[in-house]
Amino acid sequence: MADSNGTITVEELKKLLEQWNLVIGFLFLTWICLLQFAYANRNRFLYIIKLIFLWLLWPVTLACFVLAAVYRINWITGGIAIAMACLVGLMWLSYFIASFRLFARTRSMWSFNPETNILLNVPLHGTILTRPLLESELVIGAVILRGHLRIAGHHLGRCDIKDLPKEITVATSRTLSYYKLGASQRVAGDSGFAAYSRYRIGNYKLNTDHSSSSDNIALLVQ
């Protein structure tokens, strides 16, 4: 039985844990798998699940602090809950502002990725392929293995080394960086590698008009 003040006893807590141990174990195992294997360039299915979890954490966290402020234990905890609710709300708002700015720059739904606001854009076969990056590097590597292209670890489809784009870009909510194709080397027929080096950065907007040249993939934002 619960105490008169609404708390539970140690024995009741032990029984509760015994009943829910299996479920808690599965939840922790799921979280471990998401943290260890859910990367955009490894397992796209697990990565999407992780993004959904991250999206849901924002409103759930905000709701927890709001409820803690409404049903406060005392004024001190209520004040802390209000401050944390304001902080989470501002962080959530800044995420949406950065995401919409990035979407205006790239027109890609990857702009709303809660894990990163850096997007790789590769023009290939008349289509601009966009993938998330965790950080913007000075040099980005491209590898072709048996005719399959990987850039920054992302599989982008079939491509011959002579058909590699001359330029790729990396977009953030504030800038668009140009990367120029540098050294490239064919290895064993349909395999090879290349490197793209950053040579320009500015307030540009990705040109999504696929009818234009694939080498002209960005426009200056006025």
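Cβ atoms are placed via backbone N, Cα and C, with glycine included.
Among the natural variants in Swiss-Prot, ASP3 to Gly has the note: In strain: Omicron/BA.1. The residue drawn here is the original one.
For the natural variant ASP3 to Asn, the note given in Swiss-Prot is In strain: Omicron/BA.5, Omicron/BQ.1.1.
Here Swiss-Prot describes GLN19 to Glu as a natural variant; the accompanying note says: In strain: Omicron/BA.1, Omicron/BA.2, Omicron/BA.2.12.1, Omicron/BA.2.75, Omicron/BA.4, Omicron/BA.5, Omicron/BQ.1.1, Omicron/XBB.1.5, Omicron/EG.5.1. Sequence-distant contacts (6 or more apart, same chain, Cβ under 8 Å) of GLN19 (variant position) do not exist in this structure. Under the three-state DSSP scheme, GLN19 (variant position) falls in the helix class.
The Cβ of ALA63 (variant position) lies under 8 Å from no Cβ of any same-chain residue at least six residues away in sequence. DSSP assigns ALA63 (variant position) to a helical segment in the three-state reduction. ALA63 to Thr appears in Swiss-Prot as a known natural variant, with the remark: In strain: Omicron/BA.1, Omicron/BA.2, Omicron/BA.2.12.1, Omicron/BA.2.75, Omicron/BA.4, Omicron/BA.5, Omicron/BQ.1.1, Omicron/XBB.1.5, Omicron/EG.5.1.
Under the heading of natural variants, Swiss-Prot lists ILE82 to Thr and annotates it as follows: In strain: Eta/B.1.525 and Delta/B.1.617.2. Around ILE82 (variant position), the same-chain residues at least 6 positions away in sequence with a Cβ under 8 Å from its Cβ are PHE65, ALA69.
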